[in-house]
Amino acid sequence: MKKKDTCEIFCYDEEKVNRIQGDLQTVDISGVSQILKAIADENRAKITYALCQDEELCVCDIANILGVTIANASHHLRTLYKQGVVNFRKEGKLALYSLGDEHIRQIMMIALAHKKEVKVNV
C-alpha cells in the first residue's frame with residue numbers, strides 16, 4: 001500500500017508558523033534562489049565544478065571542457081558572474097574566471113555528497 005505524502009487533516013502549529021514566517025522576512029531567500037537557479041543549469045553546474053577543480057580557467061578552457069562554443073561558454077559565465085558565483089578578470093587577451101568565494105565551492109561539494117547519499121528521481 002502506497003503511503004500518502006500529505007496530511008489527512010488540516011491543522012498547523014501556529015507558534016512555529018509565525019516564528020518561521022517572521023524569520024523569512026529577515027533573510028534574502030530571493031537572492032539565494034537566484035544563486036541556486038544560476039547553478040541549477042547543467043552546463044553552469046559543470047563550470048562551477050570545473051572551477052572547484054582548478055583555481056582559475058579561461059573561457060577557452062571552459063568551452064573545451066564542456067565541449068561547447070566560446071560564445072556558449074561566455075553566455076553561461078556571464079549568468080554566473082551576474083549572480084556572484086564566479087569572478088572575472090582580464091590578463092592580456094585572456095578572460096579568466098574563478099569561483100566567487102569558498103561558499104560556492106562548499107555548495108557544490110555538499111550537493112555532490114548529497115547526490116551520492118540519496119536517490120534523486122528525475
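Note that Cβ sites are derived from N, Cα and C of the backbone, with glycine treated the same way.
Original residues only.
Annotated features, as they stand in Swiss-Prot:
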type    : residues                       : note
BINDING : Cys7, Cys11, Cys58, Cys60      : Cd(2+) binding site
BINDING : Asp101, His103, His114, Glu117 : Zn(2+) binding site
DOMAIN  : 24-119                         : domain 'HTH arsR-type'
MUTAGEN : Cys7 to Ser                    : Abolishes dissociation from DNA; when associated with G-11; S-58 and S-60
MUTAGEN : Cys11 to Gly                   : No effect. Abolishes dissociation from DNA; when associated with S-7; S-58 and S-60
MUTAGEN : Cys58 to Ser                   : Abolishes dissociation from DNA; when associated with S-7; G-11 and S-60
MUTAGEN : Cys60 to Ser                   : Abolishes dissociation from DNA; when associated with S-7; G-11 and S-58
MUTAGEN : Asp101 to Gly                  : No effect on repressor activity; when associated with A-103
MUTAGEN : His103 to Ala                  : No effect on repressor activity; when associated with G-101
Rounded to the nearest Å - Cα separation of Cys60 (mutagenesis position) and Asp101 (mutagenesis position): 22
Cα-to-Cα gap, Asp101 (mutagenesis position) vs Cys7 (mutagenesis position), nearest whole Å: 41
Among Cys7, Cys11, Cys58, His103, which are recorded as mutagenesis positions, the nearest neighbour of Glu117 (Zn(2+) binding site) by Cα: His103
Nearest recorded site to Cys11 (mutagenesis position) by CA-CA distance, among recorded positions Cys58, His103, His114: His114
Overall pLDDT of the domain 'HTH arsR-type' (24-119), taken as the mean: 97
Candidate with sparsest Cβ neighbourhood (10 Å radius) among Asp101, Glu117, the listed recorded positions: Glu117
Distance [Cα-Cα, Å, rounded] between Cys7 (mutagenesis position) and His114 (Zn(2+) binding site): 27
Neighbouring C-beta atoms (10 Å sphere around the C-beta of Cys7 (mutagenesis position)): 8
DSSP state at Cys11 (mutagenesis position), helix/strand/coil: coil
